[in-house]
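*Asks:* Pasting a structure here, questions to come.
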Amino acid sequence: MASLLWGGDAGAAESERLNSHFSNLVHPRKNLRGIRSTTVPNIDGSLNTEEDDDEDDVVDLAANSLLNKLIRQSLVESSHRVEVLQKDPSSPLYSVKTFEELRLKEELLKGIYAMGFNRPSKIQEMALPMMLAHPPQNLIAQSQSGTGKTAAFVLAMLNRVNALELFPQCLCLAPTYELALQTGRVVERMGKFCVDVEVMYAIRGNRIPRGTDVTKQIVIGTPGTVLDWCFKRKLIDLTKIRVFVLDEADVMIDTQGFSDQSIRIQRALPSECQMLLFSATFEDSVWQFAERIIPDPNVIKLRKEELTLNNIRQYYVLCENRKDKYQALCNIYGGITIGQAIIFCQTRRNAKWLTVEMMQDGHQVSLLSGELTVEQRASIIQRFRDGKEKVLITTNVCARGIDVKQVTIVVNFDLPVNQSEEPDYETYLHRIGRTGRFGKKGLAFNMIEVDKLPLLMKIQDHFNSSIKQLDPEDMDEIEKIEY
């Protein structure tokens, strides 16, 4: 599990337990909603209309975030370099290699070790001394799924809570119901030995009458419900909040209304409240939002090492239609040794058609698309990771963040394009980046119609890489392909 793991061996069991936990929580028609996602499975389990299937399968940021948390089996050993910008450049910059150096409460140390974790991750080494400092320091941090950021801010909240004071002291905003529950599970596990510290969820369906005396010290919720609890129902006194966490900021600003609601909540907080913001990306819109909501922050950025195409051999095959593409795919399968493969389609219709064709020809195939619930997607990815299926056919929902060591081939059954029908360079990079990982060699095949050839040439020029034409009828040529 992504945000639970700090570097121990507890991951696989926790992943399985959380998969089970969420499958009991999420109703088929209550899957993550509102963030660009337009379709979910019908209530009877049937698939949606063909009109929906013709649309590009657009990535749902919140669903992807939850999916990555569910499928992570260990802490990500990030190759990113951590860049720290202090609000006071003259102050000494501290980092830690052990949890003991943080001088935590004994019950917190016990909770950390009971979870099976032993040392801070790379980003935690720099972030935790700032988050636990006295007086409190504000922080804006770029942190991707799997780097231990949820555990870090949960530790900060638990460290500042006074169990004897029975009112909300820490407030955490998450973009969805499911992500709020996920964070709460981390609080419950890490705070296992923190006697009399409790969590409350300000999420849809948790109806609390106006005037109720809320005695739980940590509140986790979505912006709309938290806003209602604070200003309409008067359940939370924001002037008493000591730690304010805004998680998944990039997802927040992608959701209509959430950024304004978050800012309104933040403006009612006391000046001495510690404010922490986390985002997987630092695009201009995210950065502008972060600067509006977090005053005088320290900043932690990940200087990302670019995905490289140097260890991926790229080919293209000219085809007339999708049946042509499928025949070319069969020829490639017949000519080279394949471990596991991921095949990307631009629409659900093509993904479903290809799945049926391959299954009828006896291939072990699984289909992954945005209409599935997050739990269904996590189950499919785990089966693929376990080798129960050798081919994963997917839309853009799987373009990034899913690492399977056995993947040796990526096929673009359709080239990724944007709404202007121009090449989507970033998606292309992340698609073929599913192979050639962990220092291994990989192969990428692009199945394209003749009229799409100019798009492929733009991709080749953009990445300054070589994409060779392959004759799918020349089996001798195919058999000579090496990783």
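The chain as shown is numbered from 1 upward.
From the backbone N, Cα and C atoms, a Cβ is placed for every residue, glycine too.
For Ser143, Gln144, Ser145, Gly146, Thr147, Gly148, Lys149, Thr150, the entry in Swiss-Prot reads ATP binding site, with the evidence type sequence analysis. Taken from Swiss-Prot, the feature domain 'Helicase ATP-binding' applies to 130-300, supported by sequence analysis. Look at Swiss-Prot and you will find 311-478 tagged as domain 'Helicase C-terminal'. Here the residue is the original one, while Swiss-Prot reports the published mutagenesis Leu66 to Ala with the comment Enhances nuclear expression; when associated with A-67 and A-70. In Swiss-Prot, a published mutagenesis experiment is listed as Leu67 to Ala, annotated Enhances nuclear expression; when associated with A-66 and A-70. One mutagenesis experiment catalogued in Swiss-Prot, Leu70 to Ala, is accompanied by this note: Enhances nuclear expression; when associated with A-66 and A-67. Listed in Swiss-Prot as a mutagenesis experiment, Arg103 to Ala is described as follows: Abolishes nuclear expression. Annotation of the published mutagenesis Leu104 to Ala in Swiss-Prot: Decreases nuclear expression; when associated with A-108 and A-109; the original residue is retained in the structure shown. Lys105 to Ala appears in Swiss-Prot as a published mutagenesis result, with the remark: Abolishes nuclear expression. Under mutagenesis, Swiss-Prot gives Leu108 to Ala with this note: Decreases nuclear expression; when associated with A-104 and A-109. What Swiss-Prot notes for the published mutagenesis of Leu109 to Ala is this: Decreases nuclear expression; when associated with A-104 and A-108.
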*Asks:* Using the alpha carbons only, what distance in Å do you get between Lys149 (ATP binding site) and Leu108 (mutagenesis position) once rounded?
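*Replies:* With the alpha carbons as reference points, the distance is 16 Å.
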*Asks:* Looking only at Cβ atoms, how many others are within 10 Å of the one on Arg103 (mutagenesis position)?
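*Replies:* Other Cβ atoms found within 10 Å: 9.
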*Asks:* How long is the line from the C-alpha of Lys105 (mutagenesis position) to the C-alpha of Ser143 (ATP binding site), rounded to the nearest angstrom?
*Replies:* 25
*Asks:* Across all the protein chains here, work out how many other Cβ atoms are within 10 Å of the Cβ of Ser143 (ATP binding site).
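*Replies:* The answer is 26 other Cβ atoms.
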*Asks:* Could you measure between Leu109 (mutagenesis position) and Arg103 (mutagenesis position) for me? Cα positions, answer in whole angstrom.
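*Replies:* With distance taken Cα to Cα, Arg103 (mutagenesis position) is 9 Å from Leu109 (mutagenesis position).
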*Asks:* Sequence gap of 6 or more, Cβ distance under 8 Å: name the residues on the same chain that satisfy this around Leu108 (mutagenesis position), in order along the sequence.
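*Replies:* Correct list: Leu155, Leu158, Asn159, Met190, Gly191, Phe193, Cys194.
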*Asks:* Across all protein chains in the structure, which of the recorded positions Lys105, Lys149 has the highest Cβ count within 10 Å?
*Replies:* Lys149
*Asks:* In whole Å, note down how far the CA of Leu104 (mutagenesis position) lies from the CA of Thr150 (ATP binding site).
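*Replies:* Distance (Cα to Cα, whole Å): 17 Å.
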*Asks:* Quick check for the class: what is the C-alpha distance, in angstrom and rounded, between Arg103 (mutagenesis position) and Ser143 (ATP binding site)?
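*Replies:* That comes out at 24 Å between the alpha carbons.
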*Asks:* In sequence order, what residues of the same chain, 6+ apart, have a Cβ less than 8 Å from the Cβ of Leu104 (mutagenesis position)?
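*Replies:* Leu104 (mutagenesis position) has long-range Cβ partners Ile112, Leu132, Leu155, Asn159.
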*Asks:* If you draw a 10 Å sphere around the Cβ of Leu109 (mutagenesis position), how many other Cβ atoms fall inside it, taking every protein chain shown into account?
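*Replies:* Looking across every protein chain shown, the total is 15.
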*Asks:* Here are the binding-site residues: Gly148, Thr150. Which has the lowest count of other Cβ atoms within 10 Å?
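*Replies:* Output over binding-site residues Gly148, Thr150: least Cβ neighbours within 10 Å is Gly148.
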*Asks:* Please give the average pLDDT for the domain 'Helicase C-terminal' (311-478) in this predicted model.
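*Replies:* Summing pLDDT over the domain 'Helicase C-terminal' (311-478) and dividing by its length gives 87.
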